[in-house]
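Okay, structure first, notes after.
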Amino acid sequence: MSQAIPSSRVGVKINEWYKMIRQFSVPDAEILKAEVEQDIQQMEEDQDLLIYYSLMCFRHQLMLDYLEPGKTYGNRPTVTELLETIETPQKKLTGLLKYYSLFFRGMYEFDQKEYVEAIGYYREAEKELPFVSDDIEKAEFHFKVAEAYYHMKQTHVSMYHILQALDIYQNHPLYSIRTIQSLFVIAGNYDDFKHYDKALPHLEAALELAMDIQNDRFIAISLLNIANSYDRSGDDQMAVEHFQKAAKVSREKVPDLLPKVLFGLSWTLCKAGQTQKAFQFIEEGLDHITARSHKFYKELFLFLQAVYKETVDERKIHDLLSYFEKKNLHAYIEACARSAAAVFESSCHFEQAAAFYRKVLKAQEDILKGECLYAY
């Protein structure tokens, strides 16, 4: 009878697997995952290590869903199914395993655009952070927290965390994708501060790095973020130019990104009064929405149709704003209500315009109240 493989040896291999996941190296991660699964069949009994393995399967699938949304991998369980396997023993977990369980669950909630839920899990994970000794893992924590607070428009808190993450990533060349993503978050925060001149250099640096590593997805995302920055600064011409560049790369290389790009392009054209051209891109965007993960962008396209068609669909606008309210997406409420108000104001429907401007003010108040998310 062959001797059982020590669980410590399998644990080392799981650590290597996680390293490849954090580097977004799918082929290497797949190879190590298969090796770990084979070793576990011959491993000595170790319940903690099996939990660690389950957590890493969950994290592996989160990576795949981010890089290749909608793609299936044989009979593998989905993220939702994997979530059930890691939730069951959670109350028994301590230390590093508890940290991973909470941190990965926060990442899942973030991907579902449940940002308040995500921050709640990250805050619980932070209590276990003293058990984390690896610098890259600390950078991962700061990056994900910064990302969540950015989406909740808690700009100062986001900037505090992202600078800590970037300081680590920049010293590790293998983590160039996380460096690019960190530059995105910094630029987004500068945009929220309305310092557009400070945002663009970070986005251009991200684009240059993405081109250096020849990563089509992040080339497209960099172009998209540059376009969004120009749009926020009011430079419609430069925004449209970069949206179209992002759309070209997306159509050719990363089609799952196309609805997001076309939404940004459509909205900019609508605000610039080029609604006929915008509605062509809206139709193209809706045609590309098949996966459940794009439901959010379907709602946004429907919002544009409701606001900018010849007869404004006020009820539909209110329904969509209610959808955003349920998800605490106050920044989206602010931007969408502002667009609706501007359209009503331009057609001299001042009562409706005033009602939507009040929603803008309410959303701004809710964003400021969001500071309670990180009050201890």
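Every residue, even glycine, has its Cβ placed from backbone N, Cα and C.
Every position carries its original residue.
The number of other CB atoms found within 10 A of the CB of GLU45 (mutagenesis position), across every protein chain shown, is 8. According to Swiss-Prot, the experimentally introduced change GLU45 to Ala is described as follows: Displays drastically reduced activity in vivo.
Look at ASP46 (mutagenesis position): DSSP puts it in coil. Within 10 Å of the C-beta of ASP46 (mutagenesis position) there are 17 other C-beta atoms, taking all protein chains into account. For the mutagenesis result ASP46 to Ala, the note given in Swiss-Prot is Displays drastically reduced activity in vivo.
Sequence-distant neighbours of GLN47 (mutagenesis position) (same chain, 6+ residues apart, CB-CB distance under 8 A): none. The mutagenesis experiment GLN47 to Asn is recorded by Swiss-Prot, whose note states: Loss of phosphatase activity in vitro. Displays reduced activity in vivo.
LEU50 to Ala appears in Swiss-Prot as a published mutagenesis result, with the remark: Decrease in phosphatase activity in vitro. Displays reduced activity in vivo.
A mutagenesis experiment is reported in Swiss-Prot for this position, ILE51 to Ala, and the note states: Displays wild-type activity in vivo. Under the DSSP three-state reduction, ILE51 (mutagenesis position) is assigned to helix.
Reduced to three states, the DSSP call for PHE58 (mutagenesis position) is helix. Other Cβ atoms within 10 Å of the Cβ of PHE58 (mutagenesis position), summed over all protein chains shown, number 24. Under its mutagenesis annotations, Swiss-Prot gives PHE58 to Ala the following note: Decrease in phosphatase activity in vitro. Displays reduced activity in vivo.
One mutagenesis experiment catalogued in Swiss-Prot, GLN90 to Ala, is accompanied by this note: Displays wild-type activity in vivo.
Among the mutagenesis results in Swiss-Prot, LEU96 to Ala has the note: Displays reduced activity in vivo. The residue drawn here is the original one. Look at LEU96 (mutagenesis position): DSSP puts it in a helix. The Cβ neighbour count for LEU96 (mutagenesis position), using a 10 Å radius and every protein chain shown, is 18.
A mutagenesis experiment is reported in Swiss-Prot for this position, ASP134 to Ala, and the note states: Decrease in phosphatase activity in vitro. Displays reduced activity in vivo. Annotation for ASP134 (mutagenesis position): no same-chain Cβ neighbours under 8 Å separated by at least 6 residues are found. ASP134 (mutagenesis position) falls outside any helix or strand according to DSSP and counts as coil.
Within 10 Å (C-alpha to C-alpha) of GLU45 (mutagenesis position) lies none of the mutagenesis positions ILE51, PHE58, LEU96.
Rounded to a whole number, the distance between the Cα atoms of PHE58 (mutagenesis position) and LEU50 (mutagenesis position) is 13 Å. Within the group of mutagenesis positions (LEU50, ILE51), the Cβ with the highest number of other Cβ atoms inside 10 Å belongs to ILE51.
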